[in-house]
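Student: Take this structure, written in C-alpha cells, and hold onto it; I'll ask about it next.
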Amino acid sequence: QIVGGLIGGHHDSKKVKGTVVMMKKNALDFTDLAGSLTDKIFEALGQKVSFQLISSVQSDPANGLQGKHSNPAYLENFLFTLTPLAAGETAFGVTFDWNEEFGVPGAFIIKNTHINEFFLKSLTLEDVPNHGKVHFVCNSWVYPSFRYKSDRIFFANQPYLPSETPELLRKYRENELLTLRGDGTGKREAWDRIYDYDVYNDLGNPDQGEQNVRTTLGGSADYPYPRRGRTGRPPTRTDPKSESRIPLILSLDIYVPRDERFGHLKMSDFLTYALKSIVQFILPELHALFDGTPNEFDSFEDVLRLYEGGIKLPQGPLFKALTAAIPLEMMKELLRTDGEGILRFPTPLVIKDSKTAWRTDEEFAREMLAGVNPIIISRLQEFPPKSKLDPEAYGNQNSTITAEHIEDKLDGLTVDEAMNNNKLFILNHHDVLIPYLRRINTTTTKTYASRTLLFLQDNGSLKPLAIELSLPHPDGDQFGVISKVYTPSDQGVESSIWQLAKAYVAVNDSGVHQLISHWLNTHAVIEPFVIATNRQLSVLHPIHKLLYPHFRDTMNINAMARQILINAGGVLESTVFPSKFAMEMSAVVYKDWVFPDQALPADLVKRGVAVEDSSSPHGVRLLIEDYPYAVDGLEIWSAIKSWVTDYCSFYYGSDEEILKDNELQAWWKELREVGHGDKKNEPWWPEMETPQELIDSCTTIIWIASALHAAVNFGQYPYAGYLPNRPTVSRRFMPEPGTPEYEELKKNPDKAFLKTITAQLQTLLGVSLIEILSRHTTDEIYLGQRESPEWTKDKEPLAAFDKFGKKLTDIEKQIIQRNGDNILTNRSGPVNAPYTLLFPTSEGGLTGKGIPNSVSI
C-alpha cells in the first residue's frame, strides 16, 4: 500500500526490470583503457545513484499536473550482458515498482549523490506491461547533484514534435531547453551543459604585448564571422573587449558543454598522434643541429629522408626519461612496428608510387579536381579575367594574360572558341590576396597573388596554359598591380622558373585551402548550428535526432583550434603564408559566404563547372566529366538528400506543420539572427516555411559537416604531407636575371626551389600538424552509421536510414569501379593516387578515405 500510494493509487504493484549502461570517470583515463570497472567506486555507487520514472499518462496534482514520478530505484548488481559492451562500459540492473495507472514512462530523473561523475549511456526497461521495451538513449555525463540547479532528466527515444508531446511531459521538455541555454552570464565550469554564443575575441593575447593583439572576428561589418561557443572567461587586463586565455598546458581543459568533449578513445588517439608527431618533429631538429644548414633542406633526398630513412632512436638518460614519462598505452602506439614507427613520418600517397610525378603539369592540374582543395577551380567566362576589387581603392587589377600567351596551346582553337566550348578554366587566387599582400610581404613571407589558366583536353585532363603572378604597385594600392605571366617550359632555366611559378600557386592554394575551404567553410560555419540545435530543439525533436550525429566533437575540436592552432603565434600562423593576417583574411572572405550556395549542386553551378540539367541524374551536368570530387560528391549529396527527404516527410506533411513548430522556428531564427548574426539581413536565407526548405537546409548542414569536411580534410597528409608538392610558405620572390639567385637557379634548381618554399622547421611543424588532422580516430562514426541502433523508436525513419546505409555501400562499389577505369585519367593521375576521399567508410588511422558524420578533427 505504501508503494501504491507513492505512485498513485492502491492497485497491485508490479516490478519492471531495467538495464543501466554506464562508465565510471577513471575508466576513461587514456593511460588505462582496459582498467577493470567493478572496483570500489562502482560498488559504492549502488545506493548513491537513484532513478525515478516519469509517467507520460498519469499526472501529479502536487507537481503542477506534470507527469507522476515513481518511487526511487537504485543500481543493483553488475550484469553480464548478452550484447558485448564497448571498452570501459558496465551494465547494472535496476528494478522499478509500477502499476497500471502509471502507464508508459516518458522520461526519468537521475540523482547522483556520489562524489564522482560518471557517463550514463542508456537505460532500457525490458518489459513495461502492455507496452514492451522502453529505451532511453542518454550518452551524457552525470555529475554529483549539487553541481546542478535542476534535476537531470532523460527522455525515452520516441520523438515528438512540440505540439504532439504528451501533455504531462511538455514542462519537462521546456525546462530542459531553458537549462541548456543558461542566462548568458558567468564563467562556465567543467560540469556545465550550457550552450551560448560569443565572438572570436579570444585569439589574441594583448597582455603579452602588441605583437599578440588580434582583431575581434564577428560583431562588425568589417570583420563578420560565425559565432563560437561562449566560455565566460574574464577579459584581459589590457583590453576589456578581449577574452583572457588559459595557459597552453591546460589547453585540453578549455570549456565546451560537458557532453561535447571528446570521448576517452578519441582523446587517447588524439594525444597519442600529437605526441607522436611532436617526437617526429623534435628528432630531426636534433639531427639538424649537426647539419651545416640547419633550417634548410639541401636536396629532395634530404626531404625524402623524413619518410624513408628516419632517425635512429637515441639511447641514453634523456630517452629513458622520455619513455618513463609516457604512459604504457602510448608507448605501444608510438613504438609500433607496422611501418609507422616513431622515427619517421609515413610516406605520403603523392610520392608512394613515384618520387617525381608530383612535378608534372598534369598532376599539378589534376589536384585541382581530385586533390585536397578541389572546390576552387571555376570555368573562365571572360577573357582576360577581370577583378571584382574596387578600382577606386585598388586601381586596375584585371589580368594581363593575352591570347598570345595561350593560343598556341589550345589544340587549334581561338580563345573565344575554347571559352564557348567550355574548355577554359581558372584557379583564381588574385582578389582574395591583393588586399593583404602588401602587409603579408612585410613579414618573412614573399609571395604573389596568382591566376592560373587551364585547358580541358579531349582526354578529360586539364593542361596548365599560363600563370600570372602579381604584386601590389610599389607606389600604392590605387596604382594597381605589377604582373608577370609565365608559360609552361621543360627546357633549361625556363623549366625551373615554371616549376617555381607552380610552387607560388601551390602556396596560395594551400593557404586558401587551410583558412577558407577547411577552417571557415566547415569548422567555423557549422558551430552556430551545433549551438542553436542544442538551445532550441529538444532532444525529443525529430530534427534534433536527425542532426545530432553531425555535430559530434565539433565544438571540442574548434575550441582546441582557438587555443593552439588559429591563435596569435599558433601553429597555423607559424605554418601558412598569411601569418598573423590569416584569420582576419578569413573574416573578409566570410562576407561572401552564402548558405544555400554550400549545397554541392549550387556550388558547382556557381563556379561554372556544371550547368543545371533536369535530365541529369542529380539535376546538374558536369562540364568536366572526369571531376572526381564532383562525381563522387554528387552521388553522396543525392544519397543524403534522399535520406533527409524520407525522414522529414515522415514528420511534416504540410507547410502549416512547419510554421506551427515553435521549436523549429525559434531554431532557424536564432541561427540567422545570432549564430550567423552578421548575415541576418541577407536575402538568401531560406524562410523555413515549407518542408522543402527544411529538407534543403538539413541536407546542406549534413553535407558541410560530413562529406565537404572529409573532402578537404583527410587528403591533407596524402597530398601535402610531402611539402614540396603543396608548400605552405614562399620565402623569396622569383629570381630575376643577373642576380645570384638566378645563377643558383641555373646551377642547382632543386636547391633554389627548396630555398624558396617552406623552410625545414616550418615543414616539420606543418607536416606534424596535418598528420594529426588527417587521421581517423578508432571511435569514429561514419556517414550512414549511428552510435546507438535505438536512436529512434519510429520504424519508418529506421527503415529509411537502413536504405541510406545500403545506398552508401553501393556508392563505395561505384567509386572502386571508377578508380579502376583507365579512361578516367583524373581518378589516379601520374602519381597513381586513386581518389578515395569521398569513400564513405574507413578504418582508424591515416587512410585517405572515409566520411565521418561530423567535423570531428
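Backbone N, Cα and C atoms are what each Cβ position is placed from, and that goes for glycine too.
Among the features that Swiss-Prot reports, Fe cation binding site is placed at His518, His523, His709, Asn713, Ile857, with the record citing sequence analysis. Residues annotated as domain 'PLAT' in Swiss-Prot: 26-156. For 159-857, the entry in Swiss-Prot reads domain 'Lipoxygenase', with the evidence type sequence analysis. Quoted from Swiss-Prot, the note on mutagenesis experiment Val576 to Phe is: Altered specificity against arachidonic acid.
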Student: Beyond His518, His523, His709, Asn713, Ile857, what residues of that chain have CB atoms within 8 A of the centre of the Fe cation site's CB atoms?
Tutor: Trp519, Thr522, Ile557, Val712, Leu773, Val855
Student: Between His709 (Fe cation binding site) and Val576 (mutagenesis position), how far is it from one CA atom to the other, in Å?
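Tutor: Taking the Cα atoms only, His709 (Fe cation binding site) lies 19 Å from Val576 (mutagenesis position).
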Student: Give me the non-local Cβ neighbours of His523 (Fe cation binding site): same chain, 6+ apart in sequence, Cβ-Cβ under 8 Å, ordered along the sequence.
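Tutor: His523 (Fe cation binding site) has long-range Cβ partners Thr554, Ile557, Asn558, Ala561, His709, Val855.
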Student: Taking only the Cα atoms, work out how far Val576 (mutagenesis position) lies from His518 (Fe cation binding site), in Å, as a whole number.
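Tutor: Approximately 13 Å lies between the Cα of Val576 (mutagenesis position) and that of His518 (Fe cation binding site).
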Student: Find, among the binding-site residues listed as His518, His709, the one whose Cβ has the highest number of other Cβ atoms within 10 Å in the structure shown.
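Tutor: It comes out as His709.
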Student: Suppose we draw a 10 Å sphere around the Cβ of Val576 (mutagenesis position). How many other Cβ atoms does it contain, all chains included?
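Tutor: Other Cβ atoms found within 10 Å: 24.
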Student: Run through the Cβ atoms and count how many others sit within 10 Å of the one on Asn713 (Fe cation binding site).
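Tutor: Around Asn713 (Fe cation binding site), other Cβ atoms within 10 Å: 23.
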